[in-house]
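Enquirer: Handing you a structure now.
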Amino acid sequence: MDATAFHPSLWGDFFVKYKPPTAPKRGHMTERAELLKEEVRKTLKAAANQITNALDLIITLQRLGLDHHYENEISELLRFVYSSSDYDDKDLYVVSLRFYLLRKHGHCVSSDVFTSFKDEEGNFVVDDTKCLLSLYNAAYVRTHGEKVLDEAITFTRRQLEASLLDPLEPALADEVHLTLQTPLFRRLRILEAINYIPIYGKEAGRNEAILELAKLNFNLAQLIYCEELKEVTLWWKQLNVETNLSFIRDRIVECHFWMTGACCEPQYSLSRVIATKMTALITVLDDMMDTYSTTEEAMLLAEAIYRWEENAAELLPRYMKDFYLYLLKTIDSCGDELGPNRSFRTFYLKEMLKVLVRGSSQEIKWRNENYVPKTISEHLEHSGPTVGAFQVACSSFVGMGDSITKESFEWLLTYPELAKSLMNISRLLNDTASTKREQNAGQHVSTVQCYMLKHGTTMDEACEKIKELTEDSWKDMMELYLTPTEHPKLIAQTIVDFARTADYMYKETDGFTFSHTIKDMIAKLFVDPISLF
């Protein structure tokens with residue numbers, strides 16, 4: 001057994017007792033928020049007469065985390081924007097924002113609109129910081145073959161970095177820093193609200209009703225998140241991780257943070273709870289099979305999961321047996337929570353876990369045989385499912401409404417191309433962030449190491465190549481996102497949101513494993529309310 005020393009939980013049972021200081025004001029905040037929602041709705045309807053105002057208002061509501069209150073109004077406005085030519089096509093800010101919002105909402109618009117902003121030598125002609133930001137963000141909803149958007153990213157990034165050398169207005173400087181760190185399309189929506197509320201509060205043209213509603217909306221959501229954290233922490237404590245599973249990553253709060261990053265709206269509370277539990281259980285499986293167990297023990301656990309029956313626990317060593325039985329019990333309890341009309345969905349939780357375990361077994365076999373996949377594609381075919389991202393995304397669908405049908409789950413079980421793009425993005429990001437740690441722990445060959453061995457490169461060179469492949473996978477995802485299907489758009493939107501969480505968690509390091517790197521942001525999301533004044 002090769003047990004890697006993971007740091008202990010940073011939160012323990014903190015959320016069992018914690019209540020945000022805003023809790024006593026919940027009733028008043030709810031009443032005030034309802035009044036403001038209608039006031040903002042009137043503002044949104046009034047903006048329909050002018051495309052630029054409509055675009056500005058939509059992007060503001062999205063960034064402040066308010067757009068889910070106005071889904072129908074925003075969809076109607078964007079249909080009008082899509083069909084109308086009544087806008088200034090010489091204004092790069094407007095053209096970029098229009099392009100970004102339409103693509104984000106699934107409308108197919110051509111990137112050729114940006115060629116008119118280049119001179120005879122093919123260089124972009126723009127030096128206004130606001131326009132640069134808009135173009136940079138628009139370029140990241142690119143697909144394959146859109147050379148003009150690839151060039152726009154290179155150009156605008158260089159210009160934005162240079163702009164920080166000159167004095168900028170505080171709100172604009174904050175925007176540039178935020179954008180260079182992560183383009184708008186890839187940011188977690190709930191964290192974007194936390195970051196953008198203070199920026200919006202500095203803007204001269206801010207709408208005070210929208211600003212107040214954004215603060216109330218976040219504080220009310222935070223109360224719901226804390227209730228969920230109490231529930232999942234108490235559930236997690238029953239496993240007695242510190243004593244029985246001391247070798248695993250004890251990360252229940254981080255699991256919930258991850259799920260909230262992908263499904264932040266209040267109506268998805270059950271979805272977050274189920275997905276958080278599944279993420280925690282998948283983490284235990286991963287650490288058992290990848291890091292701690294012997295090959296024989298790992299294969300016994302895999303066999304027990306294939307069988308999915310209590311009697312199979314007799315196959316297992318003591319430290320696996322209790323976990324296995326708790327896994328079965330948890331899936332059964334999820335069925336009870338879902339009720340008779342939706343309990344069938346737990347079948348798909350089981351099937352997704354079996355796929356995960358099958359892939360992990362293959363990786364163990366590779367490790368034991370010192371086998372290196374011949375290509376990155378071969379590697380991803382097996383290692384994509386084992387990163388767990390798609391299983392977690394599917395577990396979030398289990399707790400969602402009736403728009404997610406049995407046919408939806410059957411389709412997801414075929415691992416459609418959109419699912420593969422999520423798995424590839426997550427695996428490549430994970431490997432880039434985790435390679436050095438896992439190499440030292442004697443684990444299976446990552447995509448980074450696979451590339452190094454096949455091409456004779458350094459680790460840094462291989463990481464750069466893997467980053468290029470990650471960008472290609474984002475382009476794959478965008479193309480598939482824009483392709484109409486018979487399945488609810490919510491599925492594609494949520495899968496993209498899970499890709500965003502992977503980008504956040506693995507941007508600089510493995511933030512899930514080394515969770516002190518995200519502790520401050522977890523506190524901002526779950527512990528610290530936003531001041532109304």
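Placed from the backbone N, Cα and C atoms, the Cβ positions cover glycine too.
A natural variant is reported in Swiss-Prot for this position, Thr52 to Lys, and the note states: In strain: cv. Delprim. A natural variant is reported in Swiss-Prot for this position, Ser134 to Thr, and the note states: In strain: cv. Delprim. The note that Swiss-Prot attaches to the natural variant His177 to Ser is: In strain: cv. Delprim. As annotated by Swiss-Prot, Mg(2+) 2 binding site applies to Asp286, Asp290, with the evidence given as similarity to another entry. The annotation Mg(2+) 1 binding site is assigned in Swiss-Prot to Asp286, Asp290 on the grounds of similarity to another entry. Positions annotated as substrate binding site by Swiss-Prot: Asp286, Asp290, Arg427, Asn430. A mutagenesis experiment is reported in Swiss-Prot for this position, Leu356 to Phe, and the note states: Decreased production of alpha-bergamotene. Feature annotation from Swiss-Prot assigns Mg(2+) 3 binding site to Asn430, Glu438; the stated evidence is similarity to another entry.
Each of these features: where is it, how hidden is it, and who are its neighbours?
Expert: Around the Cβ of Thr52 (variant position), the number of neighbouring Cβ atoms within 10 Å comes to 15.
Cβ neighbours of Ser134 (variant position) (same chain, under 8 Å, six or more residues apart in sequence): Leu92, Tyr93, Ser96, Leu97, Tyr100. In the three-state DSSP scheme, Ser134 (variant position) falls into the helix class.
There are 13 other Cβ atoms within 10 Å of the Cβ belonging to His177 (variant position).
Other Cβ atoms within 10 Å of the Cβ of Asp286 (Mg(2+) 2 binding site), summed over all protein chains shown, number 17. A helical conformation is recorded for Asp286 (Mg(2+) 2 binding site) in the three-state DSSP classification.
Counting every protein chain shown, the number of other Cβ atoms lying within 10 Å of the Cβ of Asp290 (Mg(2+) 2 binding site) is 20.
Within the same chain, residues at least 6 positions away in sequence whose Cβ sits under 8 Å from that of Leu356 (mutagenesis position) are Ile282, Leu285, Pro385, Thr386, Gly388, Gln391.
Note: Asn430 (substrate binding site) has non-local neighbours Val387, Ala502, Tyr506, Asp510, i.e. same-chain residues 6+ apart with C-beta under 8 A of its own C-beta.
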Enquirer: Cα distance, His177 (variant position) to Asp286 (Mg(2+) 2 binding site), nearest Å?
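Expert: The separation of the Cα atoms works out to 36 Å.
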Enquirer: Nearest of the recorded positions to Asp290 (Mg(2+) 2 binding site) by CA-CA distance, picking from Thr52, His177, Arg427?
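Expert: Checking each of Thr52, His177, Arg427 against Asp290 (Mg(2+) 2 binding site), the shortest Cα distance is to Arg427.
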Enquirer: CB neighbours of Arg427 (substrate binding site) within 10 A?
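Expert: Neighbour count, Cβ to Cβ under the 10 Å cut-off: 28.
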Enquirer: Taking the mean position of the Cβ atoms of Asp286, Asp290, Arg427, Asn430 as the substrate site, which residues outside that list, in the same chain, have a Cβ no more than 8 Å away, listed in sequence order?
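Expert: Near the substrate site, the remaining chain residues are Ser383, Thr386, Val387, Gly388, Ser434.
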